[in-house]
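Only one structure is covered here, and it is reproduced in the block below.
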Amino acid sequence: MSGPCGEKPVLEASPTMSLWEFEDSHSRQGTPRPGQELAAEEASALELQMKVDFFRKLGYSSTEIHSVLQKLGVQADTNTVLGELVKHGTATERERQTSPDPCPQLPLVPRGGGTPKAPNLEPPLPEEEKEGSDLRPVVIDGSNVAMSHGNKEVFSCRGILLAVNWFLERGHTDITVFVPSWRKEQPRPDVPITDQHILRELEKKKILVFTPSRRVGGKRVVCYDDRFIVKLAYESDGIVVSNDTYRDLQGERQEWKRFIEERLLMYSFVNDKFMPPDDPLGRHGPSLDNFLRKKPLTLEHRKQPCPYGRKCTYGIKCRFFHPERPSCPQRSVADELRANALLSPPRAPSKDKNGRRPSPSSQSSSLLTESEQCSLDGKKLGAQASPGSRQEGLTQTYAPSGRSLAPSGGSGSSFGPTDWLPQTLDSLPYVSQDCLDSGIGSLESQMSELWGVRGGGPGEPGPPRAPYTGYSPYGSELPATAAFSAFGRAMGAGHFSVPADYPPAPPAFPPREYWSEPYPLPPPTSVLQEPPVQSPGAGRSPWGRAGSLAKEQASVYTKLCGVFPPHLVEAVMGRFPQLLDPQQLAAEILSYKSQHPSE
């Protein structure tokens, strides 16, 4: 069927048609022109190679593929070739099954598992043989066992049978019973013997052995059967089942003495039941299972499993075995914490990029330079502010010795809260610079925490505090809100400066029930007017001086509190009251801190 306008019909590929069928049908649409014969041969060779590679990926060998292609032809479609390969592979598998492989293949080993081991052609040993090979040989003193079962009056052969059966039930295969040969004679009233046929049955099974005995001049000559018993048990590294201690044999040879002490298994008969002790060598010796084994069982297999299982609440103090817990020794939490504390290395001082530790003088000078730079920024900002400017209720405050603060999200300098608290600062927690650098909001929260530590609960009136005195060009237009709350809201935008020195509180303030209640605002003053500088402590410095020296000490104290904890600054400035150089004081503070690490 030809297409419209004389075009050749285009063969559509069905979804089930393979790639090779589509290429074969496409190549059969027309004979190639003479100029394309070479290209067609190369294409057919490439197509054949692709077919071979495809079938080899499916697991068929090159020999099988070529034999099938010779049988069906090179132009055979993929499905036909694949069907023939399946039949050929099935026949090959039958041939392999009928003809045994002379060299068995090695087992596959997972990647990283090392070299594969040679196949073990020997059949695995049964579980009973493995169990019996781990058990010690048993040598039974037949005369002692029979007389014990007969209550020392009758030679009861049934007692020997009970003992032998007990060891057979436990998996022992090497059992030997020694009995004097004269016990095979007919019983007499003075020598009663019961169940004598058991001796012959055990002898047929090669379990019982008769020791030699004979009559000489009408008298019975009996060999010492105990020496047979101890000697065989010693040479076979087994155990001796008897209630006799063989004192005479212990004195003959020293190795026998030790062997009898360690390998003697005593027993009891309770109503035709053979019962050896569970602890043959005493309470602190091995158990009966380990006593009868060549290699003792591990502790996990010996211990009795805990009846509570996973619900056990005794922890590491439980004396029973928990298979779900790791076998390594466990320690308590306190012991682990102590071990970790001993293993953890001490913290070394931080180093700079060149690997050198910063000296105290360079560290203090750099920090003080940053503090002075922030103070200059605050002065510039305050000088640019005009008294008449008003930004929708927002107020900018200025003091000559203030420190510049950035809004939330910016970077600022640390701020010392010593001027707001007239009490001693030894009990205040140290506020890190990272916490105070996050902005005025975090400053308010830090100061709230500091005041909360001193004041206790909301219902407890704390000690009198020096209030924060705000300077506003608008006088009473500011609402009477909490000092820090109004301060935080008024400084929400732009850069502001917080004064470092404040005038003392008025002589009489009404007591506040809560620390957040505001103090009455002072009379309005000009923004550019510099307030009188007061030293900390309402006109009295902590070092007992007044005047210009106290003012200079207060300034140095304020700067150092922005770098070091206040209690360290007070301690060092108290020791060196005449020293006013910030760098030297910083070096002394670092030296004092190294000498008193606990403070």
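Using N, Cα and C of the backbone, Cβ positions are placed for all residues, glycine too.
No substitution from the list is modelled in this structure, which keeps its original residues.
What Swiss-Prot lists as domain 'RNase NYN' is 135-290. Here the residue is the original one, but Swiss-Prot notes a mutagenesis experiment at this spot, Asn144 to Ala: No change in RNase activity. One mutagenesis experiment named in Swiss-Prot is Arg214 to Ala, and its note says Abolishes RNase activity. Among the mutagenesis entries in Swiss-Prot is Asp225 to Ala, noted as: Loss of pre-miRNA RNase activity, IL17A mRNA instability and antiviral effects; when associated with A-226. If you look up Swiss-Prot, you'll see Asp226 marked as Mg(2+) binding site. According to Swiss-Prot, the mutagenesis experiment Cys318 to Gly carries this note: Inhibits transcriptional activity; when associated with G-317.
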Original post:
If one measures from the C-alpha of Asp225 (mutagenesis position) to the C-alpha of Asn144 (mutagenesis position), what distance in angstrom results, rounded to a whole number?
Top reply: 11
Subject >> Distance, Asp226 (Mg(2+) binding site) to Asn144 (mutagenesis position) (CA atoms, angstrom) >> reply: 10
Original post:
Within the chain of Cys318 (mutagenesis position), which residues six or more apart in sequence place their C-beta under 8 angstroms from its C-beta?
Top reply: Cys306, Cys312
**OP:** Please classify the secondary structure at Cys318 (mutagenesis position) using three-state DSSP.
**Re:** coil
Subject >> Spatial separation of the residue listed as 'Mg(2+) binding site' from Arg214 (mutagenesis position) - C-alpha basis, Å >> reply: 17
**OP:** Restricting to the same chain and to sequence separations of six or more, state which residues have a Cβ under 8 Å from that of Asp226 (Mg(2+) binding site).
**Re:** Asp141, Asp244, Tyr246, Asp248, Leu249
Subject >> Largest tally of Cβ atoms lying within 10 Å of a Cβ, found at which of the mutagenesis positions Asn144, Arg214 >> reply: Asn144
**OP:** Mind looking up the mean pLDDT for the domain 'RNase NYN' (135-290) in the predicted model?
**Re:** 92
Subject >> Neighbour tally for Asp225 (mutagenesis position), based on other Cβ positions within 10 Å of its Cβ >> reply: 20
Original post:
Using DSSP and three states only, what is Arg214 (mutagenesis position)?
Top reply: strand
